[in-house]
Amino acid sequence: MVLLKEYRVILPVSVDEYQVGQLYSVAEASKNETGGGEGVEVLVNEPYEKDGEKGQYTHKIYHLQSKVPTFVRMLAPEGALNIHEKAWNAYPYCRTVITNEYMKEDFLIKIETWHKPDLGTQENVHKLEPEAWKHVEAVYIDIADRSQVLSKDYKAEEDPAKFKSIKTGRGPLGPNWKQELVNQKDCPYMCAYKLVTVKFKWWGLQNKVENFIHKQERRLFTNFHRQLFCWLDKWVDLTMDDIRRMEEETKRQLDEMRQKDPVKGMTADD
């Protein structure tokens, strides 16, 4: 059985702004998760064109260890805790496939994202068969809702309910910020529709691990998009050329940090 959920993340930015903001925030967040031999290693980052689709292809390895639950760490041999992430970013559509060489076809996380200029009101944007869509749970993530954030993940400087952008005037986001967006002519909005497929075939552990992965994906999406909004003034003036230069520098920094820095960032919730 494969577990599917669609996470809907509404943001007070435009679809065009988000393209830059997402890439900037991915680079910054990678640094926060890398050190002590763990974290992110960028193997490939290059343009691609296939079957009429154009975009940016990336291949990364995530060295996990402390970022997986203890019960998996105890069972998995050394080297099995590295996962490969391949992403085809044909914005506003993006497809990410995460695999593991040890588990082969028994492990898969697939994240398909459509970025739309709406408030998360569209049904089945990924055009699944009606029978399949019927079994997909839609999960709404509110970046300003403190109750959706684990206490150990909370940082006041990354709280959209407290942040006000100097460059754009957006924020802080109150309890009814999404409803208020509709009446604010000068504030753009968008929704990232993230369809997440999780497959983990390991007798006796399947349900436990699939649910754990979805819990971690939700946590990741929540924390990441809170950061993205609170970093708005750092990226809102950047161009895609700026981003590509920054990605090159980040790749070099990550290689260095993995070797020299201590373990840091999000760890598994045992």
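Every residue, even glycine, has its Cβ placed from backbone N, Cα and C.
Annotated features, as they stand in Swiss-Prot:
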MUTAGEN   Thr58 to Ser  Reduced phosphatidylinositol transfer activity but no effect on phosphatidylcholine transfer activity
MUTAGEN   Thr58 to Ala  Reduced phosphatidylinositol and phosphatidylcholine transfer activity
MUTAGEN   Thr58 to Glu  Complete loss of phosphatidylinositol transfer activity but no effect on phosphatidylcholine transfer activity
MUTAGEN   Lys60 to Ala  Complete loss of phosphatidylinositol transfer activity but no effect on phosphatidylcholine transfer activity
MUTAGEN   Glu85 to Ala  Reduced phosphatidylinositol transfer activity but no effect on phosphatidylcholine transfer activity
MUTAGEN   Glu85 to Gln  Reduced phosphatidylinositol and phosphatidylcholine transfer activity
MUTAGEN   Cys94 to Ala or Thr  No effect on phosphatidylinositol transfer activity. Resistant to inhibition by N-ethylmaleimide
MUTAGEN   Tyr102 to Ala  Reduced phosphatidylinositol and phosphatidylcholine transfer activity
MUTAGEN   Cys187 to Ala  No effect on phosphatidylinositol transfer activity
Cys94 (mutagenesis position) in three-state DSSP notation: strand
Which has the fewest other CB atoms in a 10 Å radius around its CB: Cys94, Cys187, the listed mutagenesis positions? Cys187
Sparsest-packed among the mutagenesis positions, when each Cβ's other Cβ atoms within 10 Å are tallied, from Thr58, Lys60, Tyr102: Tyr102
For Cys187 (mutagenesis position), what is the secondary structure by DSSP, using just helix, strand and coil? coil
Near Lys60 (mutagenesis position) (Cα-Cα within 10 Å), the mutagenesis positions in question, chosen from Glu85, Cys94, Tyr102, Cys187, are Glu85
Neighbour count (Cβ, 10 Å) for Glu85 (mutagenesis position): 18
Measure from the Cα of Cys187 (mutagenesis position) to the Cα of every one of the mutagenesis positions Thr58, Glu85, Cys94, Tyr102, then give the nearest. Cys94
